[in-house]
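Structure, as structure tokens:
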Amino acid sequence: MYIKQVIIQGFRSYRDQTIVDPFSSKHNVIVGRNGSGKSNFFYAIQFVLSDEFSHLRPEQRLALLHEGTGPRVISAFVEIIFDNSDNRLPIDKEEVSLRRVIGAKKDQYFLDKKMVTKNDVMNLLESAGFSRSNPYYIVKQGKINQMATAPDSQRLKLLREVAGTRVYDERKEESISLMKETEGKREKINELLKYIEERLHTLEEEKEELAQYQKWDKMRRALEYTIYNQELNETRAKLDELSAKRETSGEKSRQLRDAQQDARDKMEDIERQVRELKTKISAMKEEKEQLSAERQEQIKQRTKLELKAKDLQDELAGNSEQRKRLLKERQKLLEKIEEKQKELAETEPKFNSVKEKEERGIARLAQATQERTDLYAKQGRGSQFTSKEERDKWIKKELKSLDQAINDKKRQIAAIHKDLEDTEANKEKNLEQYNKLDQDLNEVKARVEELDRKYYEVKNKKDELQSERNYLWREENAEQQALAAKREDLEKKQQLLRAATGKAILNGIDSINKVLDHFRRKGINQHVQNGYHGIVMNNFECEPAFYTCVEVTAGNRLFYHIVDSDEVSTKILMEFNKMNLPGEVTFLPLNKLDVRDTAYPETNDAIPMISKLRYNPRFDKAFKHVFGKTLICRSMEVSTQLARAFTMDCITLEGDQVSHRGALTGGYYDTRKSRLELQKDVRKAEEELGELEAKLNENLRRNIERINNEIDQLMNQMQQIETQQRKFKASRDSILSEMKMLKEKRQQSEKTFMPKQRSLQSLEASLHAMESTRESLKAELGTDLLSQLSLEDQKRVDALNDEIRQLQQENRQLLNERIKLEGIITRVETYLNENLRKRLDQVEQELNELRETEGGTVLTATTSELEAINKRVKDTMARSEDLDNSIDKTEAGIKELQKSMERWKNMEKEHMDAINHDTKELEKMTNRQGMLLKKKEECMKKIRELGSLPQEAFEKYQTLSLKQLFRKLEQCNTELKKYSHVNKKALDQFVNFSEQKEKLIKRQEELDRGYKSIMELMNVLELRKYEAIQLTFKQVSKNFSEVFQKLVPGGKATLVMKKGDVEGSQSQDEGEGSGESERGSGSQSSVPSVDQFTGVGIRVSFTGKQGEMREMQQLSGGQKSLVALALIFAIQKCDPAPFYLFDEIDQALDAQHRKAVSDMIMELAVHAQFITTTFRPELLESADKFYGVKFRNKVSHIDVITAEMAKDFVEDDTTHG
């Protein structure tokens, strides 16, 4: 073992971490200037290994910290790494590190980076061969000089330390302390023995009276024992009887509680049924109200439809009569029109003939009148014009005017002809258009009738679907109410579960669900969602009989959360904390649970709890972790036996536990608050709620949605049909309007036709007159201008006058006749057009309208709708009647349930009264049992107070009755009163003091033996100390002589043990001969004392001659240092260490002696490591490795250097300063 490496940081001049290159296992030399830090390096090693730095005050610790430029060092450490390949240290490692760390307020040791105590370190070093009694494996600078100048007594002290006499001294001090303590105890015992002897003498005198007293007292105690024993047996019998009664009462109470719980369960079940039935009644009543409202609405619709149908039927019936009447009227109108037309046909030819004659007469009259006018004009022109030429000029002018007027007349006549022709053509065209529109009107009417029929069909279908939807709505409402009732029931069960569970746990479960919902909404951490499996309680099932024991076993572990891995739980917890959610959660990560298969006992009295649980094998680890080491046992006795035998937790079905550690827990467990039962109820309610919601969503809501879609489609169809109806009705109205307009046009054209014809006739007559005047003027042109008419012209005038008179008379007759006929025609035509034909048009229109109504579309649709509404009313009434029946039946059922509830309430009350009665009885029995137990304790106490009794006392009075016993007891008490003055405890005190005397005598003997042993031990210790000093002196003296001869060839040295005699004079013994002298002196005294030694002297000769032997004070300084070195080497050879540290031991030696010391170190380095410092080259010759210490900026540094650099360093230390 040797120092392999040293690491220093912050210690004295070593500020930065300094890792010294590994040392050689032989001789290592450190060189450096004065003050560079060599000695500090040695101090660092001594700081870790030596006792010198063991108890440091804060200011001393601060003094060891580095002080220099830069920030202050607040802590320092020194670490020594030992090569332990030889296993000298009792640690199974080739390298062992020992570090000491100090600061202003700390001082710690670390062994292989583990904190240890100072004592542990010192013990470890002592086990490796580092002796506390020989600290000279580290020789500091100046130590050689100190030893060279030390007095003899100091060397004796050194020899005693090397010999290890300190241990003997410590043990001697302990022995002296024990001896003093023993002496004190001996004195106390002597005093007690003296007092006891005096007391025993006094008690001896009181014994005689006490004997009589004891005789009667013995009898009294025997009697009292018998009395108390009889009372005790009687009390025990009563207690046994009470225990049996209590057990019976307890069993009965359990049965009553079970019956009461059954009654409560039945009552809860009945209450639930009543709630469900009331909810059902409420739903049915609500449905009935809805049905009533629907029925009222349906009745209103039916009434409207019935009135409408009646109106339509009446209208159809009326239309039929009206049609007959209209047809009859039409026929009469046609007959009258035909009659009038016939009359008109008969009158019109006459009228036309008269008119034609009249027109001819008028034309002839006009012509004759014009001709006469022309003749008169001709006669008048004779006086009018003066000449023929003037006349002709005027005639030409008149002719020109007449020609222009005639042309105008002709144009007018042509225009009227054209107008009449156009009127006739328009009439034909109008008739064609009218017929075409009439055909279109019939088509439109047919299309409207078809659309009406289709509209009513769609409407009826829509009404049927609405009725079906109303029914489904009622069903949905009923289901919703049932759903609400289920939700309320679920909330109550969840509330009960919450009440039976801690708030923090429930908050934790809610918070975990929020975290998972957050992951689902965000669509993240899918593996976390898949890796979470809920709480333990939701993942297994078992029989209800095991609920209590399972729940008691698991406790709050029922609410632990099962996850696939610790990663899943970490993710959940990170989000849990991030969202700052409340609650307490505990995870069971399946990948981290370490469960082993358990060997269960094979017995019929117990079964493994886990075998009664049903769960997914995937979660086997979690359930084995919670329930795997628990047995369900038949009874507490079995539980206790198995728990002790198999180191397993055991539990009964009632929940009484026996831990494998020995603890027993149990008592009454309220099964009504079973969390497993509550969880089962919650789960069942959730499933039922889910089924109702699924039914509601899958059936009713889907059907309602389907019907809504169909109704929407039908509404769209109805809107489309209505749009088409409006379109075709608008087209029909347009056609009718257009037909009316055409008819009016035709009538208007007929009205203007006759006036135009008369105007044409008038124009033609006027044209003839103008043409006649023109012919007359033309004939007069060129004739002679006469003042009188010619005879022929005069005759013509007379003839014309006669003709004119005749024509005027005829014309008047014709005019009268024409006016008469025209009046007839006008009256007939007016009657025809304004009355008959107009009425005929009205009749035709009414007949057309009747034909539209007579199609029966509206009536058919109304009748169909009325039948549908009647069916719905009937269905509604039937459903309402069914609801009434159901309500009656349900109310009857509620009454029956209420009666049953009353019965169960009475039964529960009876059970409760019985339980209360049993409880009171039990309390009475408990009180009585308490009193009996108290009496029992009193009897037992009194029996104990009687003290020890002879054997006869247990049997002597057993046959006596209590009366006899009390009589004898009274007699005893009377006799005992005579000895009331006697010291009752005299005998006891005598016996007690006698026993104490014996014990004290034994204790005195033991102390005497102990005192003698201590004296012997002290003599042995003194002898061993003497022998150790003698042996050590011999070894050191021998080694000193040998080492000195090697250091000083031819020289001689010896150690001298100096003694002091009784008279104060001194003697001395040298080296080897001292042993016999001491043994001789030992024969005169039983134990030789080391106190006779006063010092260790040194006698040396550097020439080897006996006569030149000198004392230390006679030597020079170098010789003293050499002798001191020889003494140190001698001590080290006597008690070798694994390594040595020498700081400038060759300082005062000359070159020759330094060489001898170097050779000595080389010899010793074969078996031990040396680390030395020097300023001389001789020590370098025996070294294996060299180190240089430099000091820069108040900081020391140590590095490996070569031998040449080391020599250069010691020869001229300024080179590497």
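FYI, residue positions are counted from 1 along the chain as it appears here.
The backbone N, Cα and C atoms fix where each Cβ goes, glycine too.
Keep in mind that this structure shows the original residues, not the substituted ones.
The ATP binding site annotation in Swiss-Prot covers G32, R33, N34, G35, S36, G37, K38, S39. The Cβ neighbour count for G37 (ATP binding site), using a 10 Å radius over every protein chain in view, is 25.
Helix first, then strand, then coil: DSSP counts for the domain 'SMC hinge' (530-642) stand at 57 helix, 21 strand, 35 coil. Feature annotation from Swiss-Prot assigns domain 'SMC hinge' to 530-642.
Quoted from Swiss-Prot, the note on mutagenesis experiment K105 to R is: Stabilizes interaction with PDS5A and WAPL; when associated with R-106. Cβ neighbour count for K105 (mutagenesis position) (all protein chains, 10 Å cutoff from its Cβ): 9.
K105 (mutagenesis position) carries neither a helix nor a strand DSSP state and counts as coil. As a published mutagenesis entry, K105 to Q appears in Swiss-Prot alongside the note: No effect on sister chromatid cohesion, nor on cohesin complex assembly; when associated with Q-106.
According to Swiss-Prot, the mutagenesis experiment K105 to A carries this note: 20% loss of sister chromatid cohesion, no effect on cohesin complex assembly; when associated with A-106.
Neighbour list (K106 (mutagenesis position), Cβ cut-off 8 Å, at least 6 residues apart, same chain): S75. Recorded in Swiss-Prot as a mutagenesis result, K106 to A carries the remark: 20% loss of sister chromatid cohesion, no effect on cohesin complex assembly; when associated with A-105.
Under its mutagenesis annotations, Swiss-Prot gives K106 to Q the following note: No effect on sister chromatid cohesion, nor on cohesin complex assembly; when associated with Q-105.
Record note (Swiss-Prot), mutagenesis K106 to R: Stabilizes interaction with PDS5A and WAPL; when associated with R-105. The unchanged residue is displayed.
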**Q.** DSSP state at R33 (ATP binding site), helix/strand/coil
**A.** coil
Q) What's the CA to CA span in angstrom from S36 (ATP binding site) over to K105 (mutagenesis position)? A) 29
Q.
If you count other C-beta atoms within 10 angstroms, which of the binding-site residues R33, K38 is the most crowded?
A. K38
**Q.** Residues that sit under 8 angstroms from S39 (ATP binding site) by C-beta distance, when 6+ apart in the chain
**A.** K140, Q141, D1143, T1173
(Q) If you count other CB atoms within 10 A of each CB, which of N34, S36 wins among these binding-site residues? (A) S36
Q: Using C-alpha atoms only, work out the spacing between G32 (ATP binding site) and K105 (mutagenesis position) and round it to an integer in Å.
A: 33
Q.
Fewest other C-beta atoms within 10 angstroms of its own C-beta: which of the binding-site residues G32, G35 fits that?
A. G35
Q. How far is it from K105 (mutagenesis position) to R33 (ATP binding site), counting Cα to Cα, in Å?
A. 34
Q) Beyond G32, R33, N34, G35, S36, G37, K38, S39, what residues of that chain have CB atoms within 8 A of the centre of the ATP site's CB atoms? A) N40, V1189, F1191, S1196
(Q) Considering every residue in the domain 'SMC hinge' (530-642), what is the mean pLDDT value? (A) 92
